[in-house]
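Q: Mind having a look at this structure? Questions to follow.
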Amino acid sequence: MDLLLGVLSSGILQNALPFVAGVGRVKRPKRVKLEEAFREAHLCRPVIPYRAPTPYTGGRVKALFVGINYTGTRNKLSGCVNDVRQMLGTLQRIQFPISECCILVDDMRFPNFTALPTRENIIKHMAWLVHDVRPGDVLFFHYSGHGTETKAERDSEELYDQCLVPLDYQVQGAILDDDLFELLVKGLPAGVRMTAVFDCCHSASLLDLPFAFVGNNNFYSGGRHEMRKVRANNFSMGDVVVFSGCDDSGTSADVSNVSSFGSGLVASGGAATQALTWALVNTSQLSYADIFIRTREILRQKGYKQVPQLSSSKPVDLYKPFSLFGPITVNTSLIHYVPQQYLQPWGPPQPYYPPPQPQQPYYPPPQPQQPYYPSSQLPTQYNNLAPTAGIPLMTSSSEVPPGQYPQALSGDQNGGVPPQYPSDQSTYYSSAQYLSGVGKPL
């Protein structure tokens, strides 16, 4: 026993095995004030994280990244900020042409840091992500941090609601999956594509989407698989695909050393993020099934028990090529489950992006993160930050096509155009229509 305690205290075991931390079930949080969130969406200050060689001409490409290590608290994680770093590096490497993004992490030294991932900031920036979206726009959302659950009240299809856990959750509370659906999915118009990645515990149904692949560790063993309907409602005009680190009852591992995933970065990270980014970089023309076969196989080989999940607003044909652009290719055998009004045509085909060429990783390894606040208190530095804290906007340049960004709202003097960064400065390692129907709780 003494020997075992010595090993645990030295941290050797944590470096060898996945570390899973949790916050336990939480008190049911307050509902999000959606109208207020969308009124404040224009206060967000997006940036351009890098320049892709081939710009996307079909619309805007907006992205939101949230990584929370909860540094200095009893629920501290070690790899969530690195997950954001890894995801940004992967998207850059595959030349995903982000036109504007916001980065919420609890490390102010992170390049292009936008704001701390407090409850207020996460909600406001999620509203920014979907505010004023139009057909052809492409959205990407990545969250790495704690996930938890709370007793469901009005949901007849599950006993517990899933929640995201902001930095200040102990004071301000978590964010319900009901509100995540209302914020991110419900009001998307036809022709908008969203891909979301949740690397956290209890994450399979965080957006409460109607279709899911509910699988187990035998998925890679062969046979044909398909999605199934898991909810009677919650349809959307937009096309939404969600990759989750585990099922609703499962935990998502925080890995102390991710070099075994082949990323080259000796640091911490979420197992699901590491496996998914590896699959995206090391395969081309892969299908949804390919991603899951490879991701689950990687995690299984490394000794992880978590099983990544897939959910969507429409039944995905798992054997069609995966893309971050364009409409979901619907499994025709399941299309009758989707109400006709949610199957509007998309219009012209989306442009094809060739597989990326091999590149060297750009983003420097992270520096050791120091606690910014005592474990027993709220983040003290947040109290001194203005609600609009982040990267100030700069005037537009000739490199930003006219009309690519929405018109400035009152008080926004720079046209809502993200700042332009030199190609060697920001590189990375490996709405009124929307509010229609608001006020109808699930």
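Cβ from N, Cα, C; glycine included.
What Swiss-Prot notes for the published mutagenesis of His146 to Ala is this: Loss of catalytic activity. Annotation comment: Swiss-Prot describes His146, Cys201 as active site, evidence class a curator's inference. Among the features that Swiss-Prot reports, Ca(2+) binding site is placed at Asp161, Asp177, Asp178, Asp208, with the record citing similarity to another entry. Under its mutagenesis annotations, Swiss-Prot gives Cys201 to Ala the following note: Loss of catalytic activity.
Map the listed features onto the structure and describe their local environment.
A: Reduced to three states, the DSSP call for His146 (mutagenesis position) is coil.
All protein chains considered, the CB of Asp161 (Ca(2+) binding site) has 27 other CB atoms within 10 Å.
Cys201 (mutagenesis position) falls within neither a helix nor a strand when secondary structure is assigned with DSSP, and so counts as coil.
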Q: Roughly how many Å lie between the Cα atoms of Asp177 (Ca(2+) binding site) and Cys201 (mutagenesis position), rounded to a whole value?
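A: Checking the Cα atoms of Asp177 (Ca(2+) binding site) and Cys201 (mutagenesis position) gives a distance of 13 Å.
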Q: Taking the Cβ of Asp208 (Ca(2+) binding site) as the centre, how many other Cβ atoms fall within a 10 Å radius?
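A: So the number of other Cβ atoms within 10 Å of Asp208 (Ca(2+) binding site) is 26.
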Q: Determine, using Cα-Cα distances only, which of these recorded positions is closest to His146 (mutagenesis position): Asp161, Asp178, Cys201, Asp208.
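A: Ranked by Cα distance from His146 (mutagenesis position), first place goes to Cys201.
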Q: Can you tell me how far the Cα of Asp161 (Ca(2+) binding site) sits from the Cα of Cys201 (mutagenesis position), in Å?
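A: Answer for this pair: 12 Å between alpha carbons.
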Q: How many neighbouring Cβ atoms, not counting its own, are there within 10 Å of the Cβ of Asp177 (Ca(2+) binding site)?
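A: 28, counting other Cβ atoms within 10 Å of Asp177 (Ca(2+) binding site).
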Q: Using a 10 Å radius around its CB, how many other CB atoms surround Asp178 (Ca(2+) binding site)?
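A: Taking all protein chains shown, Asp178 (Ca(2+) binding site) has 21 Cβ neighbours within 10 Å.
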